[in-house]
Amino acid sequence: MGEEANDDKKPTTKFELERETELRFEVEASQSVQLELLTGMAEIFGTELTRNKKFTFDAGAKVAVFTWHGCSVQLSGRTEVAYVSKDTPMLLYLNTHTALEQMRRQAEKEEERGPRVMVVGPTDVGKSTVCRLLLNYAVRLGRRPTYVELDVGQGSVSIPGTMGALYIERPADVEEGFSIQAPLVYHFGSTTPGTNIKLYNKITSRLADVFNQRCEVNRRASVSGCVINTCGWVKGSGYQALVHAASAFEVDVVVVLDQERLYNELKRDLPHFVRTVLLPKSGGVVERSKDFRRECRDERIREYFYGFRGCFYPHAFNVKFSDVKIYKVGAPTIPDSCLPLGMSQEDNQLKLVPVTPGRDMVHHLLSVSTAEGTEENLSETSVAGFIVVTSVDLEHQVFTVLSPAPRPLPKNFLLIMDIRFMDLK
């Protein structure tokens, strides 16, 4: 490892990595870091690096560059931390991928469906990273797996507050992640499943149904299977939601990261044919503060409207109150004694409540439903996209929105989220 100064006054450090080691680094706030592979071969979360190409990582990025055979890399810019580690679970993750690939080959041979894998564990154990790794390795072998995102706090297939699925056709971009060309997305409306667990489980079942339908008509998708990312809530109703997801998707393999108790509970409660595997988390996994999570969510939403590093220009326009119908999924909890005869609190959680446009809508995100009419179940209908309310004019009965596409809105049914986005940058 050597340090040198370059012309841009950015500190430049060269690292020599031995086989099966990884360089871990975090980018300082308000800084960016460039990474270049000089010799050998290396990968980031399963995506191979191109030699002599500079990759840029922005503030807050936490990156691990792994090499199977040894390499030399160069970092330019200020890192909060940068070190090489020999202690990495990559071999175990590769073994998991190899076992899944064997299952795909068997499925191909026997005209059956491929493995459906669910990755579970508490918060901050690297679930999304393991999903990305397994998907990248599969797609590099010519597979076309489906990525299912059940983590409403992260929303890596779309934005936070949603659940969705993405057909993976190429490895994730080193800087941008997976190409989100045509995801299937459902509105949940909040960043924690606990706000409406009945709706959460219903959307999980809906996603599983749609995935099954796709597998019936697309042999390649069926053989390639799916990788399911889940929330870090693993107790009580959160645990029950995991069991429900495993059942809805008829999963074959559950990868449990870093929690033996959860591993034993799932082994006990899931059908005997489900293979449950306990894997360690990587030493590079960092605990994220609430503020950091909030910033990541904001950044995710900003990227939806403005594109990666601001490559899009969103549209602002007025929408008449009379042109749209706005709903919230789930009525407020009321005492059981006040509920209509034969109705339970659970029914209340799926109820569509009309929302009257008002100033309290400002900064709220709205999902634009693909539904043609309310006779369709809005909570189980996918969404076309999202808008954010920037102002409300009660006098003229219009509200102004930020939208990724120009007017008019494709449909007139909107679902309001609890999530707010302030466009301050």
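Cβ from N, Cα, C; glycine included.
Feature annotation from Swiss-Prot assigns ATP binding site to Glu22, Lys62, Asp124, Val125, Gly126, Lys127, Ser128, Thr129. Annotation note: Val125 (ATP binding site) sits in a coil segment as assigned by DSSP.
On its own chain, Lys127 (mutagenesis position) has Val119, Val120, Gly121, Asp151, Asn229, Thr230, Gly232, Leu257 as residues at least 6 apart in sequence with a Cβ closer than 8 Å to its own Cβ. Here the residue is the original one, but Swiss-Prot notes a mutagenesis experiment at this spot, Lys127 to Ala: Abrogates RNA kinase activity and tRNA splicing activity.
Among the mutagenesis results in Swiss-Prot, Asp151 to Ala has the note: Abrogates complementation of tRNA splicing activity in yeast. The residue drawn here is the original one. Using a 10 Å Cβ-Cβ cutoff, Asp151 (mutagenesis position) registers 22 neighbours. Mapped onto three states, the DSSP output places Asp151 (mutagenesis position) in coil.
Within the same chain, the residues at least 6 positions away from Asp124 (ATP binding site) whose Cβ sits under 8 Å from its Cβ are Gly232, Val285, Val286, Glu287, Arg288, listed in sequence order. Within the same chain, residues at least 6 positions away in sequence whose Cβ sits under 8 Å from that of Thr129 (ATP binding site) are Phe45, Ser282, Val285.
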